[in-house]
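Novice: Next up is a structure, given as structure tokens.
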Amino acid sequence: MAKASETERSGPGTQPADAQTATSATVRPLSTQAVFRPDFGDEDNFPHPTLGPDTEPQDRMATTSRVRPPVRRLGGGLVEIPRAPDIDPLEALMTNPVVPESKRFCWNCGRPVGRSDSETKGASEGWCPYCGSPYSFLPQLNPGDIVAGQYEVKGCIAHGGLGWIYLALDRNVNGRPVVLKGLVHSGDAEAQAMAMAERQFLAEVVHPSIVQIFNFVEHTDRHGDPVGYIVMEYVGGQSLKRSKGQKLPVAEAIAYLLEILPALSYLHSIGLVYNDLKPENIMLTEEQLKLIDLGAVSRINSFGYLYGTPGFQAPEIVRTGPTVATDIYTVGRTLAALTLDLPTRNGRYVDGLPEDDPVLKTYDSYGRLLRRAIDPDPRQRFTTAEEMSAQLTGVLREVVAQDTGVPRPGLSTIFSPSRSTFGVDLLVAHTDVYLDGQVHAEKLTANEIVTALSVPLVDPTDVAASVLQATVLSQPVQTLDSLRAARHGALDADGVDFSESVELPLMEVRALLDLGDVAKATRKLDDLAERVGWRWRLVWYRAVAELLTGDYDSATKHFTEVLDTFPGELAPKLALAATAELAGNTDEHKFYQTVWSTNDGVISAAFGLARARSAEGDRVGAVRTLDEVPPTSRHFTTARLTSAVTLLSGRSTSEVTEEQIRDAARRVEALPPTEPRVLQIRALVLGGALDWLKDNKASTNHILGFPFTSHGLRLGVEASLRSLARVAPTQRHRYTLVDMANKVRPTSTF
């Protein structure tokens, strides 16, 4: 409805869905299309014009200026969007409404009509030489025409797949601008009558993000035939369609679709499917985004004329009819068209994704979301618009965090927060040998990971959900006791039959895994899967069991399956990162990075990322990651100590610089002396400095209160060891520390 570029005019439009791939050399234009299925009930699905937003200014209506902030925030406040200008409706009028010959096709058979040849100029109206149907590409309404005694036509604003679209003023409502669109092609009188009767349900569609239907009217054309028109709200602004080669930033595109998904959800809730989502059918106004062009809306599972746009329309629609899954497909294709360089063939977008597109390589979760949304198997797509919206929000948080460097944490609707941390003490723990004389492991264990990972939240629709909520935070043994009581009816006050519950046996599996009884948990999981199939929660616990048994390849496969299902979730990413680290796979870097950059409350990811970077030789990057742990975290001190150890440990003296030694010392010095591990890290830093000084020279400026000389550092190491000896847990270790202090002390001179 707003003014559009030449490129927009040449883009895909609404057409009947092809029942089979055309083999003819002639290609129909990419407008919204339909396929007719005469063997099914033919309700609610009739041709309609698409809003092709090509306009040129003519004259101007009076407008009232308003002061608005120059930007607004979408996507839950995560994305800043410039406000669209408020456009005068009359600026949308076309001064010369002509359909180019290249876009003239028969409305009935789809063959080219009205084309010029070497001898004659193409006629704007006539009869199709192939099927004999009448066609006309001339406007049926002219400026000044009064439709239904109420709507004064001002002119054409676009041409859709089934005719011209007009701007009119409602003389009964203070000259309010409206849009008139033909219901079906004017050459089909019977379809006109049916459309007027069948499309009345659209008037009941009321949603703030959907264009409002005001009326259905008829007007006699110049041949004396009645033509039905739908009268709709005029939506000023601009469509999301961009010129060829122009793409939106991923965050912006996601924010737009998050505004539209509630409208689709509303339609689905009242048994309708939109059918024709694409960038040109989403209008960005000064105040909001709106779906326009309801001509393709139909009832779920209805057949007849099924409208959509090739390249956006789900391939199975000719078999299944319109479904929620076919609408989900169009959301994925719309996102892809807005952000990716999609290849075209015969004037339409090719199915699938260009896997080498840099956007997909940059935003892994975004690519996973698109692949699920457009999965060729409709059963594998998001099941509802709400589910897709939740995952899209999670992906948006990742994208914005990656783009800005600022974490954007959010609560999951299907996973609990991490139950604890893992790997936080790994690097500093080996310095505990100073404290107790015991050698401490520096590797992750599967048990440590499993007890820390998030767990799937209880499905609120499960028959046992109300009982299970009380056991979520219980210890494993208590959980098993509660579940046994539930099975015997002790917790069932309402007489509910728990035999059909999926969550109750799943809670048992979780408790058994936490207790380390993997064999019994696996048997229960297999029994449950035999009854209900491998649902995603079962797949999650299967991966956990495989992680505990050391089957890292299978665990990775099944955690990945969960991630592909819910690409906006951080829980499977953290699980994959930890599994990869146990397996010695360098991929942990990628997933630890994603989790940490998105949510700086997942401390395990920070320490995991630091370990990964340190293993790659990137000590600077590892320390930088540890420095990102916020001071409000209870692991802040451990992060500072770990950064000091990272700077010095596991390296030869030739790899260490004086500045790195002093940096480690500053980190220790900044910590409170009451921190239990400060003494041992002081000893480590001073001892490392002493070893380094044997082969290098340094300034004599003090470090941790001692001169940076051999004599000064020996005094420092001695003092640290004697302090540790005073708090040693055993007499034997105390003597060991005192012996070490005596050996390192500088030689006394008299």
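From the backbone N, Cα and C atoms, a Cβ is placed for every residue, glycine too.
Here Swiss-Prot describes THR63 to Ala as a published mutagenesis experiment; the accompanying note says: Lack of phosphorylation. Does not affect kinase activity. Among the sequence features in Swiss-Prot, the mutagenesis site ILE87 to Ser is noted as follows: Decreases inhibition by AX20017; when associated with S-92. The annotation that Swiss-Prot gives for the mutagenesis experiment ALA92 to Ser reads: Decreases inhibition by AX20017; when associated with S-87. For the published mutagenesis CYS106 to Ala, Swiss-Prot gives the following note: Decrease in activity; when associated with A-109; A-128 and A-131. Under mutagenesis, Swiss-Prot gives CYS106 to Ser with this note: Lack of activity; when associated with S-109; S-128 and S-131. Quoted from Swiss-Prot, the note on the mutagenesis of CYS109 to Ser is: Lack of activity; when associated with S-106; S-128 and S-131. Quoted from Swiss-Prot, the note attached to the mutagenesis of CYS128 to Ser states: Lack of activity; when associated with S-106; S-109 and S-131. Looking at Swiss-Prot, the entry for mutagenesis of CYS128 to Ala says: Decrease in activity; when associated with A-106; A-109 and A-131. Here the residue is the original one, but Swiss-Prot notes a mutagenesis experiment at this spot, CYS131 to Ser: Lack of activity; when associated with S-106; S-109 and S-128. Where Swiss-Prot documents CYS131 to Ala as a mutagenesis experiment, the accompanying text is: Decrease in activity; when associated with A-106; A-109 and A-128. If you look up Swiss-Prot, you'll see 151-396 marked as domain 'Protein kinase', on the strength of sequence analysis. Residues or ranges marked as ATP binding site in Swiss-Prot: ILE157, ALA158, HIS159, GLY160, GLY161, LEU162, GLY163, TRP164, ILE165, LYS181. Residues or ranges marked as active site, proton acceptor by Swiss-Prot on the basis of sequence analysis: ASP276. One mutagenesis experiment named in Swiss-Prot is THR309 to Ser, and its note says Decrease in activity.
Looking at the shown structure, can you explain where the listed features end up?
Specialist: Other Cβ atoms within 10 Å of the Cβ of ILE87 (mutagenesis position) number 19 in total over all chains.
When Cβ atoms from all protein chains are considered, those within 10 Å of ALA92 (mutagenesis position) total 28, not counting its own.
The DSSP secondary structure for CYS106 (mutagenesis position) is coil.
The Cβ of CYS106 (mutagenesis position) lies under 8 Å from the Cβ of PRO112, VAL113, CYS128, TYR130, CYS131, SER133, TYR135, each of which sits 6+ residues away along the same chain.
Residues near CYS109 (mutagenesis position) in space but far in sequence (CB under 8 A, at least 6 apart, same chain), listed by position: CYS128, TYR130, CYS131, SER133.
In this structure, CYS128 (mutagenesis position) belongs to neither helix nor strand by DSSP; it is coil.
Over all protein chains present, the Cβ of CYS131 (mutagenesis position) has 13 other Cβ atoms lying within 10 Å.
Mean predicted confidence for the domain 'Protein kinase' (151-396): the pLDDT average there is 90.
All chains included, 28 other C-beta atoms sit within 10 angstroms of the C-beta of GLY163 (ATP binding site). Annotation note: GLY163 (ATP binding site) sits in a strand segment as assigned by DSSP.
In the three-state DSSP classification, ASP276 (active site, proton acceptor) falls within coil.
Note on THR309 (mutagenesis position): other Cβ atoms within 10 Å of its Cβ, all shown chains, come to 30.
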Novice: What subset of the recorded positions ILE87, HIS159, GLY163, ILE165, ASP276 lies within 10 angstroms of THR309 (mutagenesis position) at the C-alpha level?
Specialist: ASP276
Novice: For the C-alpha pair, I'd like the distance in angstrom between ILE165 (ATP binding site) and ALA92 (mutagenesis position), rounded off.
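Specialist: About 11 Å separate the Cα atoms of these two residues.
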Novice: At the level of the C-alpha atoms, what whole-angstrom distance separates GLY163 (ATP binding site) and ALA92 (mutagenesis position)?
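Specialist: Counting only the Cα atoms, the answer is 17 Å.
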Novice: When DSSP is mapped onto helix/strand/coil, what comes out for ILE157 (ATP binding site)?
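Specialist: Assignment for ILE157 (ATP binding site) reads strand.
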Novice: Going by Cα-Cα distance, which of the recorded positions (ILE157, HIS159, ASP276) sits nearest to ILE87 (mutagenesis position)?
Specialist: ILE157
Novice: Hey, of ILE157, HIS159, ASP276, which of those recorded positions are within 10 Å of ALA92 (mutagenesis position), Cα to Cα?
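Specialist: Close recorded positions: ILE157.
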